[in-house]
Amino acid sequence: MSGCASSSPTGTLITMVTMPVSGNDAQYSKEGRASCWSVFSLVAAGNCSVEKAAKSGGVTKIKMVSRETNNFLGIVGKYTTIVQGD
């Protein structure tokens, strides 16, 4: 038996989801994003780390982390980490 696991819901044709990773619905004043790309699930590039997302938005106190996944037919994928805080 082989194992393939996905940390987010995956559609066969199109995937467009945003899911919370950690945190709460507290009020926040800043938001930062960091993205990675995938082509044919063979080549992937980018830095979608929490650290890069926080830096891009000037967030020093993280209150919420979310992940956004967009994929079309497994051909092109964009994976974005969203950090919210102050």
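Note that Cβ sites are derived from N, Cα and C of the backbone, with glycine treated the same way.
Modelled residues match the original; the substitutions are not represented.
Features of the protein shown, as given by Swiss-Prot:
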{"type": "VARIANT", "residues": "Thr12 to Ala", "note": "In strain: MI 212"}
{"type": "VARIANT", "residues": "Ala26 to Val", "note": "In strain: MI 212"}
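Residue environment of Thr12 (variant position) contains 7 other Cβ atoms, counted within 10 Å of its Cβ in all protein chains. Same-chain residues at least 6 positions away in sequence with a Cβ under 8 Å from that of Ala26 (variant position) are, in sequence order, Lys63, Met64.
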